[in-house]
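*Asks:* Features from Swiss-Prot:
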- N36 to A: Loss of 1.0 of Cu/mol of protein. Loss of catalytic activity (MUTAGEN)
- N36, Y40, M68, N114: Cu cation 3 binding site (BINDING)
- Y40 to A: Loss of 1.0 of Cu/mol of protein. Loss of catalytic activity (MUTAGEN)
- H73 to A: Loss of 1.0 of Cu/mol of protein. No effect on secondary structure. Loss of catalytic activity (MUTAGEN)
- H73, C75, C118, H135: Cu cation 1 binding site (BINDING)
- C75 to Q: Loss of 1.0 of Cu/mol of protein. No effect on secondary structure. Loss of catalytic activity (MUTAGEN)
- N114 to A: Loss of 1.0 of Cu/mol of protein. Loss of catalytic activity (MUTAGEN)
- C172, C175, C234, C237: Cu cation 2 binding site (BINDING)
- H190 to A: Binds only 1.0 of Cu/mol of protein. Causes major change in secondary structure. Displays about 10% of wild-type catalytic activity (MUTAGEN)
- H207 to A: Binds only 1.0 of Cu/mol of protein. Causes major change in secondary structure. Displays about 10% of wild-type catalytic activity (MUTAGEN)
- C234 to Q: No effect on Cu content. No effect on catalytic activity (MUTAGEN)
- H239 to A: Binds only 1.0 of Cu/mol of protein. Causes major change in secondary structure. Loss of catalytic activity (MUTAGEN)
Amino acid sequence: MIELEKLDFAKSVEGVEAFSTTRGQVDGRNAYSGVNLCDYVGDDALRVLDARLTLAMQLGVDLDDLVMPRQTHSCRVAVIDERFRALDIDEQEAALEGVDALVTRLQGIVIGVNTADCVPIVLVDSQAGIVAVSHAGWRGTVGRIAKAVVEEMCRQGATVDRIQAAMGPSICQDCFEVGDEVVEAFKKAHFNLNDIVVRNPATGKAHIDLRAANRAVLVAAGVPAANIVESQHCSRCEHTSFFSARRLGINSGRTFTGIYRK
């Protein structure tokens, strides 16, 4: 049994579940120790498959109902629909290559992303029956991937002021120290730096609030601020519960954040 961190929306949503996996029992000497569903970060393939099978069984879905992209810090969004489901496995994998967000209205399909400090965002318009998930690292945030997801949801029939968004466990501002080139990227992308950047007085280093930056992107895209909630779990501070590349290194497991219509 995998312990799941339930992600709640600001308003009650019927028939939709959203969650992030936790690592479970951890061997501190092994950066992959615990529950990892990501198959392209160097973990043992059989361990990853076992974790996926366990989660699918726990959620009451088939293994091929777990859909996750091969993320590359892009701003590409894929729609998981009947046409996608009709593709063979190789065609599906090709369609998910270089994708960092998914949208679907299909019931019983668990869409999700894998993160280790980046911000996972789940979104829903329950009236339209549309759910989505995105992976927003600093590059995806600068590229406003959350806006791209909202726009795709609306193309599929969602109404922007009905959309609710919840951010899963991710790195907190205190832990997310960045170089000046990252600050400059946010500046060039016209983010309000006063809202998202602070300097550590002792080191002079910049720290960015990725959650606040993504909240700003969502609000600018038309999602009501009252409809956005953020997990307060920091992946780096709580690296024994959630994977953290900053703490464990890039060769480590990933936290899976998913959403589905029951």
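Indices start at 1 and increase along the chain as displayed.
In case you wondered, yes, glycine gets a Cβ from its N, Cα and C as well.
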*Asks:* Measure from the Cα of C175 (Cu cation 2 binding site) to the Cα of every one of the recorded positions Y40, C118, H207, then give the nearest.
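*Replies:* Checking each of Y40, C118, H207 against C175 (Cu cation 2 binding site), the shortest Cα distance is to H207.
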*Asks:* In whole Å, how far does the CA atom of H73 (mutagenesis position) lie from that of H135 (Cu cation 1 binding site)?
*Replies:* 8
*Asks:* With every protein chain in view, how many other Cβ atoms are within 10 Å of the Cβ of Y40 (mutagenesis position)?
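*Replies:* Taking all protein chains shown, Y40 (mutagenesis position) has 10 Cβ neighbours within 10 Å.
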*Asks:* Can you tell me how far the Cα of H239 (mutagenesis position) sits from the Cα of C172 (Cu cation 2 binding site), in Å?
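*Replies:* Cα to Cα, H239 (mutagenesis position) and C172 (Cu cation 2 binding site) are separated by 12 Å.
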*Asks:* Would you mind reading off the Cα separation of C118 (Cu cation 1 binding site) from H207 (mutagenesis position), to the nearest angstrom?
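*Replies:* With distance taken Cα to Cα, H207 (mutagenesis position) is 14 Å from C118 (Cu cation 1 binding site).
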*Asks:* State the Cα to Cα distance, in Å, between N36 (mutagenesis position) and H135 (Cu cation 1 binding site), rounded to an integer.
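*Replies:* Per the Cα atoms, N36 (mutagenesis position) and H135 (Cu cation 1 binding site) stand 16 Å apart.
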*Asks:* Pick the one among the recorded positions H135, H207 whose Cβ has the fewest other Cβ atoms within 10 Å in this structure.
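*Replies:* Among the recorded positions H135, H207, the lowest count of other Cβ atoms within 10 Å belongs to H207.
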*Asks:* When you tally the Cβ atoms that lie within 10 Å of each candidate's Cβ, which of the recorded positions (M68, C118, C172, C234, C237) has the highest tally?
*Replies:* C118
